[in-house]
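Just below is one structure, and these are the notes that go with it.
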Amino acid sequence: MAELSDQEMLRYNRQIILRGFDFDGQEALKDSRVLIVGLGGLGCAASQYLASAGVGNLTLLDFDTVSLSNLQRQTLHSDATVGQPKVESARDALTRINPHIAITPVNALLDDAELAALIAEHDLVLDCTDNVAVRNQLNAGCFAAKVPLVSGAAIRMEGQITVFTYQDGEPCYRCLSRLFGENALTCVEAGVMAPLIGVIGSLQAMEAIKMLAGYGKPASGKIVMYDAMTCQFREMKLMRNPGCEVCGQ
């Protein structure tokens with residue numbers, strides 16, 4: 001396991017002193033490789049906390065460029081980076097947040113085989129996309145490689161998060177998407193409040209850190225929903241669908 005430098009020990013001191021986390025947890029983060037898919041609102045929010053917390057290797061995957069309408073909620077981008085690939089804009093911002101980590105941008109739209117190969121190189125994947133087809137593609141790749149997937153979504157004033165560990169008897173994302181169909185609304189059509197994105201992205205980062213460090217209990221086997229209008233959280237148990245084409249028997 002990678003050892004922390006003196007600078008890193010000072011930088012991450014407030015995490016290292018947490019009971020049950022300690023140096024082992026911080027070194028586990030430094031050793032970890034996380035793939036973040038989508039560098040829009042959720043990806044920006046989640047990645048900056050993974051970077052600042054000391055996750056040692058981040059791969060950023062997106063094929064989009066920064067536009068002016070993104071800046072309301074995509075906090076790593078700026079007026080100066082409008083027109084740039086999102087992964088490059090995000091890489092530069094994250095490097096300023098933490099120069100001690102390695103960041104690899106991948107500005108591409110990958111096919112199933114390419115995505116599966118990339119997933120297999122990582123310890124955990126964050127789904128920060130807004131497209132059900134891409135989410136299903138990610139789920140299939142993560143299930144095949146048994147790489148945990150932390151999935152988040154946010155629209156209007158509502159958000160949700162789920163962790164898929166792919167353990168025996170656990171559901172997968174396809175079990176969830178089968179319940180709601182393929183035609184999910186996007187922020188372009190329905191709108192979204194900026195801080196809601198930060199709440200859900202931060203929850204994704206927290207769940208990722210817990211999984212990577214073996215710290216706490218992940219939000220697996222359930223959907224955690226947040227209603228920003230009333231500031232209320234609720235949970236719904238998510239069962240594995242025996243007829244699921246990905247994880248079903």
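In case you wondered, yes, glycine gets a Cβ from its N, Cα and C as well.
Sequence unchanged from the original; the noted substitutions are absent.
So that you can see what the record holds, here are the features copied from Swiss-Prot:
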MUTAGEN   Arg14 to Ala or Lys  No effect
MUTAGEN   Arg14 to Ala  No activity; when associated with A-73
BINDING   Gly41, Asp62, Ser69, Asn70, Leu71, Gln72, Arg73, Lys86, Asp130, Asn131  ATP binding site
MUTAGEN   Cys44 to Ala  No effect
MUTAGEN   Arg73 to Lys  Substantially reduced activity
MUTAGEN   Arg73 to Ala  No effect. No activity; when associated with A-14
MUTAGEN   Cys128 to Ala  No effect
MUTAGEN   Cys128 to Tyr  No activity
MUTAGEN   Asp130 to Ala  No activity
MUTAGEN   Asp130 to Glu  Substantially reduced activity
MUTAGEN   Cys172 to Ala  No zinc bound and no enzyme activity
BINDING   Cys172, Cys175, Cys244, Cys247  Zn(2+) binding site
MUTAGEN   Cys175 to Ala  No zinc bound and no enzyme activity
MUTAGEN   Cys244 to Ala  No zinc bound and almost no enzyme activity
MUTAGEN   Cys247 to Ala  No zinc bound and almost no enzyme activity
Select the most exposed residue of Leu71, Cys244, where exposure means the fewest other Cβ atoms within 10 Å, treating these as the recorded positions. Leu71
Could you tell me the C-alpha distance between Asp130 (mutagenesis position) and Ser69 (ATP binding site) in angstrom, no decimals? 16
Other residues with Cβ within 8 Å of the Cβ centroid of Cys172, Cys175, Cys244, Cys247 at the Zn(2+) site? Asn139, Phe143, Pro171, Tyr173, Arg174, Arg240, Asn241, Val246, Gly248
Within 10 Å of Cys44 (mutagenesis position), Cα to Cα, which of the recorded positions Leu71, Cys128, Cys172 are there? Cys128
Pull out the recorded positions from the set Arg14, Gly41, Cys172, Cys175 whose C-alpha sits within 10 Å of the C-alpha of Arg73 (mutagenesis position). Gly41
For Gly41 (ATP binding site), just count the other CB atoms lying within 10 A of its CB, please. 27
At a 10 A cut-off on CB-CB distances, which of the mutagenesis positions Cys44, Cys128, Cys172, Cys175, Cys247 has the highest count? Cys128
Which residue among the mutagenesis positions Arg14, Arg73 has the fewest other Cβ atoms within 10 Å of its Cβ, if you could check? Arg14
Taking each of Arg14, Gly41, Ser69, Leu71, Cys128 in turn, which of these recorded positions have a Cα lying within 10 angstroms of the Cα of Cys244 (mutagenesis position)? none
Assigned conformation of Cys175 (mutagenesis position) - DSSP reduced to three states: helix
Subset of recorded positions (Arg14, Gly41, Ser69, Leu71) lying within 10 A of Cys172 (mutagenesis position), CA to CA, in sequence order: none
DSSP three-state call for Asp130 (mutagenesis position): helix, strand or coil? coil
Using a 10 Å cut-off, grab the number of neighbouring Cβ atoms around the Cβ of Ser69 (ATP binding site), all chains included. 11
How long is the line from the C-alpha of Cys247 (mutagenesis position) to the C-alpha of Leu71 (ATP binding site), rounded to the nearest angstrom? 38
